[in-house]
Amino acid sequence: MNVPVEKNSSFSKELQQTLRSRHLLRTELSFSDEMIEWHIKNGYITAENSISINKRRYRCNRCGQTDQRYFSFYHSSGKNKLYCRSCVMMGRVSEEVPLYSWKEENESNWKSIKLTWDGKLSSGQQKAANVLIEAISKKEELLIWAVCGAGKTEMLFPGIESALNQGLRVCIATPRTDVVLELAPRLKAAFQGADISALYGGSDDKGRLSPLMISTTHQLLRYKDAIDVMIIDEVDAFPYSADQTLQFAVQKARKKNSTLVYLSATPPKELKRKALNGQLHSVRIPARHHRKPLPEPRFVWCGNWKKKLNRNKIPPAVKRWIEFHVKEGRPVFLFVPSVSILEKAAACFKGVHCRTASVHAEDKHRKEKVQQFRDGQLDLLITTTILERGVTVPKVQTGVLGAESSIFTESALVQIAGRTGRHKEYADGDVIYFHFGKTKSMLDARKHIKEMNELAAKVECTD
């Protein structure tokens, strides 16, 4: 329903709430043309060209796309009109359609917020929390480089509490919807009574502006100059690491004078280089919250595993390893390089006496299968790299079939190894890279984990 403008009125608070710190198309605004024009004329709203054209070079002002291959034309009202294909899934941006924003500075008006989490941080977590609070006060960039299972979410809590009570808006941005769904209930439990929104495609909160936001990086395309403290979780994860439009979305959604925090167990080389050279403020947490060393991966040669799978056979070394752990009541993750190999492996395991399922990115029942695995209803879960992050299962043992495959980068292998040993009661466990020839990525991943364990022992972060 279009909301009309009242004669002789001041600005519309409803329109202000809709547009403040946002970057929206006309189709996303349920207000009359008269109202919008009045607010533009009186200086409350800016209407910015959606696409900038300079010497026949195009730039999308919503997603920042400048690659000319992403621009095309559609026919409307007898004309060919330019539009951006890069962000079209969020509503079509074209040369004749403006992006609207509210011009006034967004002032916070929420009540003081108290952390309701009653856990205790480890010394390493507390160190990171203190550095984060300092970075927020100084509006700095910060890298929190913490191993898988270090309790990265919990170490953010004191900094989030401090920021919210200064009237600063905080956003945790992550490349994956799965992570938003996992983090949202934890943050709502830790900050009971706070207004928290979870933003992802299809969410009820989509487009909301709240003091604490957990968002996919895609959803940030709808915001502009909104965030005081931007925390990028899994900065090295796909698709954020490979998509410049998502990196642009983060920068556009931040206020000009704001804090930017990178959170990762496996930071990209450029961030790592800057941190080690002192060009980027950083804090390194080399141990898990339970103070036990990271399980170090072992390499196990399994021959021509592809040939065996094509003959509907499981490599004997892999089969023996899985059967041993299943017999002992320990669940097993088996990572494979592709969906086609996953399907072959799943078919082969039908003849093995264990409760088995397989998952990949397009699996409609992925969420249910992962929950069954967590609940102990499955013995073996075969998966692609879609589950390399964010899944915690007690007592789980982790194997990689075809660890020499190019999909298994150093970062991916470190993340996969991080599935094992996350619980205090089950802090050790097996991590096996089954291979048909070692690769540099395999060696680098093992070296990475060994170095973290050595550093943790040196600074007395492990028992």
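Here the Cβ of each residue, glycine as well, is placed from N, Cα and C on the backbone.
Cβ neighbour count for C63 (mutagenesis position): 23 (other Cβ atoms within 10 Å of its Cβ, all protein chains included). Taken from Swiss-Prot, the feature Zn(2+) binding site applies to C60, C63, C84, C87, supported by a curator's inference.
Annotation source Swiss-Prot lists ATP binding site at A146, V147, C148, G149, A150, G151, K152, T153. Within its own chain, G149 (ATP binding site) has R288, H289, L294, T392, G418, G421, R422 as residues 6 or more apart in sequence whose C-beta sits under 8 angstroms from its own.
Taken as a whole, the domain 'Helicase ATP-binding' (133-285) shows an average pLDDT of 92 in this prediction. Taken from Swiss-Prot, the feature domain 'Helicase ATP-binding' applies to 133-285, supported by sequence analysis.
The domain 'Helicase C-terminal' annotation in Swiss-Prot covers 317-463.
Per Swiss-Prot, mutagenesis C63 to S is noted as: 10-fold decrease in transformation efficiency. C63 (mutagenesis position) falls outside any helix or strand according to DSSP and counts as coil.
Where Swiss-Prot documents G151 to N as a mutagenesis experiment, the accompanying text is: 100-fold decrease in transformation efficiency. Same-chain residues at least 6 positions away in sequence with a Cβ under 8 Å from that of G151 (mutagenesis position) are, in sequence order, L121, S122, Q125, R288, H289.
In sequence order, I144, A146, D233, L263, A265 are the residues of the chain that are 6 or more apart from K152 (mutagenesis position) and have a CB within less than 8 Å of its CB. The annotation that Swiss-Prot gives for the mutagenesis experiment K152 to N reads: Partially complements a deletion, ComFA accumulates normally, 6% transformation efficiency, takes up DNA poorly. 100-fold decrease in transformation efficiency.
Quoted from Swiss-Prot, the note attached to the mutagenesis of K152 to A states: 100-fold decrease in transformation efficiency. Secondary structure at K152 (mutagenesis position), as computed by DSSP, is helix.
Where Swiss-Prot documents E234 to Q as a mutagenesis experiment, the accompanying text is: 100-fold decrease in transformation efficiency. Remark: E234 (mutagenesis position) has T174, P175, R176, V179, Y240, L263, S264, R389 as non-local neighbours, by Cβ distance under 8 Å and separation of at least 6 in sequence.
Counting Cβ atoms from all protein chains shown, S264 (mutagenesis position) has 23 others lying within 10 Å of its own Cβ. For S264 to A, Swiss-Prot lists a mutagenesis experiment annotated as follows: Wild-type transformation efficiency.
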Q) Just how many other Cβ atoms lie inside 10 Å of the Cβ on C87 (Zn(2+) binding site)? A) 22
Q: Write out how many residues of the domain 'Helicase C-terminal' (317-463) are helix, how many strand and how many coil, based on DSSP.
A: 63 helix, 24 strand, 60 coil
Q) Once A146, V147, C148, G149, A150, G151, K152, T153 are set aside, which residues in the chain still have Cβ within 8 Å of the Cβ centroid of the ATP site? A) M155, A265, I285, R288, H289
(Q) I'd like to know which of the recorded positions C63, V147, C148, A150, T153 sit within 10 A of C87 (Zn(2+) binding site) at the Cα level. (A) C63
Q) Once near-sequence residues are set aside, which residues in the chain of C84 (Zn(2+) binding site), 6 or more away, have Cβ atoms under 8 Å from its Cβ? A) S50, I51, Y58, C60, R62, C63, Q65, Y70, F71, R92, V93, S94
Q) According to DSSP, which kind of secondary structure is C87 (Zn(2+) binding site) found in, if we only use helix, strand and coil? A) coil
(Q) According to DSSP, collapsed to three classes, what secondary structure does E234 (mutagenesis position) have? (A) coil
